[in-house]
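Notes follow the structure.
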Amino acid sequence: MARTTSQLYDAVPIQSSVVLCSCPSPSMVRTQTESSTPPGIPGGSRQGPAMDGTAAEPRPGAGSLQHAQPPPQPRKKRPEDFKFGKILGEGSFSTVVLARELATSREYAIKILEKRHIIKENKVPYVTRERDVMSRLDHPFFVKLYFTFQDDEKLYFGLSYAKNGELLKYIRKIGSFDETCTRFYTAEIVSALEYLHGKGIIHRDLKPENILLNEDMHIQITDFGTAKVLSPESKQARANSFVGTAQYVSPELLTEKSACKSSDLWALGCIIYQLVAGLPPFRAGNEYLIFQKIIKLEYDFPEKFFPKARDLVEKLLVLDATKRLGCEEMEGYGPLKAHPFFESVTWENLHQQTPPKLTAYLPAMSEDDEDCYGNYDNLLSQFGCMQVSSSSSSHSLSASDTGLPQRSGSNIEQYIHDLDSNSFELDLQFSEDEKRLLLEKQAGGNPWHQFVENNLILKMGPVDKRKGLFARRRQLLLTEGPHLYYVDPVNKVLKGEIPWSQELRPEAKNFKTFFVHTPNRTYYLMDPSGNAHKWCRKIQEVWRQRYQSHPDAAVQ
């Protein structure tokens, strides 16, 4: 153990502690070097400050010189100085945890790295690179490194806490940003890249997962483990192995194994496309096929893509890295910031502006449909119970405990309302015996029974399931449980399930379009028959029976 620790201390000397300065701007930090000598190594000599940050003892006979000694340096932070809370994220060799400093009550995102794992997986260069790059950055659109410390087993990086998490979470939640939101967040990313490239740094893994949002919903770019600091005479960096993420990797990295500042501009083009369309431009079943599409520039714009945003993306997704808008060969960031897409942007104080409310945009898919806008602002913090009428709620899906009159006889056909061969819904006032008969009938003749785990289907029908600007036909199956399954009707494959919880809430937008809100995502669905309100009504009915008639189910 001693040798392992010594190796890491030699390879990853944590010598600098970044501390807050008394500047009015929260983005300002000051780097304080503790010592020019390596930190103490167990079993070795200790000529510099101790690792706990206390000053070294004065040498005997040096009393006459004590007045010339520098003041003692601040005590190095230790794990016991913090109360550690929830896990914010996990990487291949690190965990990020929310922590509150006991002395100041300040919150930090502390990145904890296991020394043994770093050495075993040869990740020492990633750790040192991330620390070195972050110590160079002083800009409001980047996560800040405030301090570093270590114990015998772990390294700790104290980072600014981006309270609202990843940009990707919001893309998945609302599907497609409206033009105002797309413009604002693209402008912040451009401003950040201009600063980063001005420092001679290439990020090399820019993607929505690595763009966080702080408490005020401004961006904070993070994850510099694969970043590269260019030497003054170099314009590009060689990559001996693949770095980055498949959907956002630039063609020059695939063909020449080199990355340049313009590689980040390619990733910017992919991100803009994803903000508008809801999905990245290059998509396929595996990484090899994605790479083939990238090097052939094979991608399409969906209908209703904002025209000015499309023009900008086309000027960024260019195979020749020297022809991308914003690169040095194209006169830098001036022409990029002057693009018509940004004509209403005030660049000077973006970090002080109030971000627009996140608003989903669902353009009409045909001339007969309407555009839909979904204001996501209230959904950020409010997912209370649906306030719906509890009239005639039953304790189960059977009629035995309800106040509703039971229908006479055992003719189960009276409960089934067929709309067409692939659409029907059930009345819910059936007995347990009738439910058994309905389930037998379903198992024997309904081709969708195989997808619902032997649950009774209460309503089903084809819908167009929207994800951003893309739509796919699905068979939607509302069942007991409750469950909301959706199936590919052509390939007969179960594609997924809308997660049920007490916070689930249906919302009809017009005759065809309805939303199903869940805490982590809003599902956008369109009923081609124009009966969106019937889906919402049936979902509400099942929701009431699940949560208002079974209060204990809400905490399960």
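Cβ coordinates are placed from backbone N, Cα and C, and glycine is handled just like the others.
Nothing has been swapped: the model has the original residues at all the noted spots.
Taken verbatim from Swiss-Prot:
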type	residues	note
MUTAGEN	Tyr9 to Phe	Slight reduction in pervanadate-stimulated tyrosine phosphorylation
MUTAGEN	Ser25 to Ala	No effect
DOMAIN	82-342	domain 'Protein kinase'
BINDING	Ser92, Phe93, Ser94, Lys111, Ser160, Tyr161, Ala162, Glu166, Glu209, Asp223	ATP binding site
ACT_SITE	Asp205	active site, proton acceptor
MUTAGEN	Ser241 to Ala	No activation
MUTAGEN	Ala277 to Val	3-fold increase in kinase activity
MUTAGEN	Thr354 to Ala	Abolishes phosphorylation by MELK
MUTAGEN	Tyr376 to Phe	Reduction in basal activity
MUTAGEN	Ser393 to Ala	No effect
MUTAGEN	Ser396 to Ala	No effect
MUTAGEN	Ser398 to Ala	Abolishes phosphorylation by MAP3K5; when associated with A-394
DOMAIN	459-550	domain 'PH'
MUTAGEN	Thr513 to Glu	Enhanced kinase activity towards PKB
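Neighbours of Asp205 (active site, proton acceptor), defined as other CB atoms within 10 A of its CB across all chains, total 21. When the recorded positions Asp205, Thr354, Thr513 are compared by Cα distance to Ala162 (ATP binding site), the shortest distance belongs to Thr354. The CA atom of Ser94 (ATP binding site) is located 17 Å away from the CA atom of the residue listed as 'active site, proton acceptor'. When Cβ neighbours within 10 Å are tallied across all protein chains shown, the highest count among the recorded positions Ala162, Ala277 belongs to Ala277. Taken residue by residue, the domain 'PH' (459-550) breaks down under DSSP into 17 helix, 47 strand, 28 coil. Sequence-distant contacts (6 or more apart, same chain, Cβ under 8 Å) of Ser160 (ATP binding site) comprise Tyr108, Ala109, Val143, Lys144, Tyr146, Asn214, Gln220. Taking the C-alpha atom of the residue listed as 'active site, proton acceptor' as reference, the shortest distance to any of the recorded positions Ser92, Ala277, Thr354 belongs to Ser92.
Taking Cα separation as the measure, Thr513 (mutagenesis position) is nearest to Ala277 of the recorded positions Ser92, Glu209, Ala277, Thr354. Of all residue pairs in the ATP-binding list (Ser92, Phe93, Ser94, Lys111, Ser160, Tyr161, Ala162, Glu166, Glu209, Asp223), the one with the greatest Cα separation is 21 Å apart. Neighbour counts were taken at the CB atom with a 10 A radius for the recorded positions Ser92, Ser94, Thr354, Thr513; the maximum falls on Thr513.
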